[in-house]
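Trainee: One structure is given below, represented as structure tokens, and several questions about it will come after.
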Amino acid sequence: MEPVIIGALILDVHAKPSTTPISGTTVPGQVLFAPGGVARNVADCIFKLGITPFMIGTLGLDGPANVLLKEWKLSMKGILRREDISTPIVSLVYDTNGEVAAGVAGVDAVENFLTPEWIQRFEYNISSARLLMVDANLSSLALEASCKLAAESSVPVWFEPVSVTKSQRIASIAKYVTIVSPNQDELIAMANALCAKNLFHPFRSDENKLSIEDMFRALKPAILVLLKNGVKVVIVTLGSNGALLCSKGNPKKALNIDRKFLRSGEVFKRVQSVCSPNRFSELGSNRSPSLFAMHFPTIPAKVKKLTGAGDCLVGGTVASLSDGLDLIQSLAVGIASAKAAVESDDNVPPEFKLDLISGDAELVYNGAKMLMVHQSML
């Protein structure tokens, strides 16, 4: 079976001003509708990279749902639709640099209707999945139900934090989670939630100018909290500074994916040929519960907007893992997919050109460098 994705399908309303937004009045620009929601974006990205995920979510029987489903090509079996459900909508106002300046999210339907009972109907899909990804739009009860079903069959779980506030829902499920993918602020919020004290403070804007090594040192205590609470892999997204891959020991062995039955499709063939797994073969000797950390760079992009980048990083990584690549190769594909996302007007590009993705993944992979290996976590 292919990966299972559980979470939000949302209609995004994007307001893109031609000039700097002014409080209290309107400015000229474009207002566009775009399919969105972390889980939906991840599933769409995976599908466009040649893997067919199974999506579990909820939608209304209304106009916004019809817009969302217009280009939907995946199974509808896992998507609950009822007349009393209002399809989730998020309205975003961008600044002239393509970053979100303000937004309002009306996504209560995800928590109210995507219940443990609905999720448990798809026990077979989850128990036989390559990997389960859940987004933090789910209620705590729904997250626990999803993770327990996966744990019963040793299916790896990827937790996508969604936002600073919702990222704290990691507290009740950390022991089930294999991978998390926070940005710096979400990482701090998750660490505080797990240690039940506000020991860590939000990253200051001037700290983004630190060297990668200094940035890692600043984030390391929070990363260790997650790893010591059961999470096996922490991928910290750093925006234009790339991403950190941190794990207990060898990250290639962190996921319990049976590689005998992986499909080895087009993504695998193209990336395996340019991203040699032997480049990091020395990791194979690491059997101790030590801290591993690696930095992955970004590559130059013609940025149109930044929403969707993190979702495509996750989607590209999950698709690659499902196709047989190791975690380091897969994250390189994820970062290449994120680049394609920021160069698109949509949250997920209409298509991914695999020659460009594999070429960009090669650049990321060859630029990756280890920051720490074989140091005790104690």
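For all residues, glycine too, the Cβ spot is worked out from N, Cα and C.
Every position carries its original residue.
Got these off Swiss-Prot a minute ago, pasting:
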{"type": "MUTAGEN", "residues": "Ile10 to Ala", "note": "Reduces kinase activity 2-fold"}
{"type": "MUTAGEN", "residues": "Asp12 to Asn", "note": "Reduces kinase activity 66-fold"}
{"type": "BINDING", "residues": "Asp12, Thr26, Gly37, Val38, Ala39, Arg40, Asn41, Asn137, Lys166, Asp311", "note": "pseudouridine binding site"}
{"type": "MUTAGEN", "residues": "Thr26 to Val", "note": "Reduces kinase activity 13-fold"}
{"type": "MUTAGEN", "residues": "Thr26 to Ser", "note": "Reduces kinase activity 2-fold"}
{"type": "MUTAGEN", "residues": "Asn137 to Ala", "note": "Reduces kinase activity 39-fold"}
{"type": "MUTAGEN", "residues": "Glu160 to Gln", "note": "Reduces kinase activity 50-fold"}
{"type": "MUTAGEN", "residues": "Lys166 to Ala", "note": "Reduces kinase activity 6-fold"}
{"type": "BINDING", "residues": "Ser181, Thr237", "note": "Mg(2+) binding site"}
{"type": "BINDING", "residues": "Thr237, Gly239, Gly242, Thr298, Leu306, Gly310", "note": "ATP binding site"}
{"type": "MUTAGEN", "residues": "Thr298 to Val", "note": "No effect on kinase activity"}
{"type": "MUTAGEN", "residues": "Thr298 to Ala", "note": "Reduces kinase activity 2-fold"}
{"type": "MUTAGEN", "residues": "Val303 to Ala", "note": "Reduces kinase activity 3-fold"}
Trainee: Among the recorded positions Ala39, Asn137, Glu160, Lys166, Leu306, Gly310, report those whose Cα falls within 10 Å of that of Thr237 (Mg(2+) binding site); none is a fine answer.
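Mentor: Cα filter at 10 Å returns Gly310.
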Trainee: Look up Asp12 (mutagenesis position) in the DSSP assignment and reduce it to helix, strand or coil.
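Mentor: It is in a strand.
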Trainee: Can you give me the same-chain residues 6 or more apart in sequence from Asn137 (mutagenesis position) with a CB-CB distance under 8 Å?
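Mentor: Correct list: Gly7, Ala8, Gly37, Val38, Ala39, Val107, Val110, Glu111, Val162, Lys166.
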Trainee: When you average the Cβ positions of Thr237, Gly239, Gly242, Thr298, Leu306, Gly310 for the ATP site, which other residues in that chain have a Cβ within 8 Å of that mean position?
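Mentor: In sequence order, the nearby non-listed residues are Asn183, Leu238, Ser240, Asn241, Ala243, Ala309, Leu313, Ile335, Ala338.
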Trainee: Rounded to the nearest angstrom, how far is the Cα of Gly239 (ATP binding site) from the Cα of Val303 (mutagenesis position)?
Mentor: 12
Trainee: Calculate the distance in Å between the alpha carbons (Cα) of Gly242 (ATP binding site) and Ser181 (Mg(2+) binding site), and round it to a whole number.
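Mentor: Rounded to a whole number, the Cα-Cα distance is 13 Å.
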Trainee: Between C-alpha atoms, which of these mutagenesis positions comes nearest to Leu306 (ATP binding site): Ile10, Asp12, Thr26, Glu160?
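Mentor: Its closest listed neighbour, by Cα, is Asp12.
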Trainee: For a quick check of packing: other C-beta atoms within 10 Å of the C-beta of Ile10 (mutagenesis position), how many?
Mentor: 29
